[in-house]
Amino acid sequence: MTEPIFMVGARGCGKTTVGRELARALGYEFVDTDIFMQHTSGMTVADVVAAEGWPGFRRRESEALQAVATPNRVVATGGGMVLLEQNRQFMRAHGTVVYLFAPAEELALRLQASPQAHQRPTLTGRPIAEEMEAVLREREALYQDVAHYVVDATQPPAAIVCELMQTMRLPAA
C-alpha cells in the first residue's frame, strides 16, 4: 500500500499522535492538515476562523487536504474535515480512511489537559464536555460513513498502531 492513510475523528481522539506513530512504523511521511494550513497561511486555526469565519476555514482545510494527499503519507485531518461531502469523497477515492473513535467524555478530558487548548476555537461556545457530545452527535455518522477502518481510540497509541498494522495488513518499515 502506498496510497495515503487519512486519520479522521473528533478533536482530541489522537489523530496526530497515532498518525505520527503509524507513519514511523511504516516508514511513511506524516502531515497534519491543521499544521500544514498554519504554515501555508501564517495563521493559527483560531486566527483563520476569526479572520475568515468557519466557511473560510473549511475552504482552506479542503485545499490543505488535497495538497498533502500524496503516496506514502499518513495524514491527520482536522476534526471537521468530514463535514464537506467533497472531502469525504476525496479521502475515500484517494486513500484509506481510519476513524479513531473515542467517547465524548474521554475527548473532553483530553482536550482539557491539552497544552494547545487555546489554539482550538470553541465550535459551540458551550463547556467542552457538552461541545464534544454535540460534535459527536453531528459527525458520528459522517466519520463512520467515510471510514474504511474504525478503531477504539481509548487504547494506548502503540496498541492502536499495532491493531492497524495487523488489520490493514501493513508491512513494517
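Think of each number as a place in line: the chain as shown, counted from 1.
Heads up, the Cβ atoms here are built off N, Cα and C, so glycines get one too.
Among the features that Swiss-Prot reports, ATP binding site is placed at G12, C13, G14, K15, T16, T17, R120, Q155. Other Cβ atoms within 10 Å of the Cβ of K15 (mutagenesis position) number 28 in total over all chains.
In the three-state DSSP scheme, C13 (mutagenesis position) is classed as coil. Under the heading of mutagenesis, Swiss-Prot lists C13 to S and annotates it as follows: 66% of wild-type activity. Increase in substrates affinity.
What Swiss-Prot says about the mutagenesis result for K15 to M is this: Loss of activity. Increased thermostability.
Annotation source Swiss-Prot lists Mg(2+) binding site at T16, D32. The 10 Å shell around the Cβ of D32 (Mg(2+) binding site) contains 20 further Cβ atoms across the protein chains shown. According to DSSP, D32 (Mg(2+) binding site) sits within a strand segment.
Here the residue is the original one, but Swiss-Prot notes a mutagenesis experiment at this spot, D34 to N: Loss of activity.
Cβ neighbours within 10 Å of D34 (mutagenesis position), excluding its own Cβ and spanning all shown chains: 26. Per Swiss-Prot, substrate binding site is recorded for D34, R58, G79, R139.
What Swiss-Prot says about the mutagenesis result for C162 to S is this: No effect on activity and substrates affinity. For C162 (mutagenesis position), the number of other Cβ atoms no farther than 10 Å from its own Cβ, over all displayed protein chains, is 15.
C162 (mutagenesis position) is 14 Å away from T17 (ATP binding site) when you measure Cα to Cα.
Comparing CA positions across the recorded positions R58, G79, R139, C162, the one lying closest to G12 (ATP binding site) turns out to be G79. For R139 (substrate binding site), the spatially nearest entry among the recorded positions C13, G14, T16, C162 is C13, judged by CA separation.
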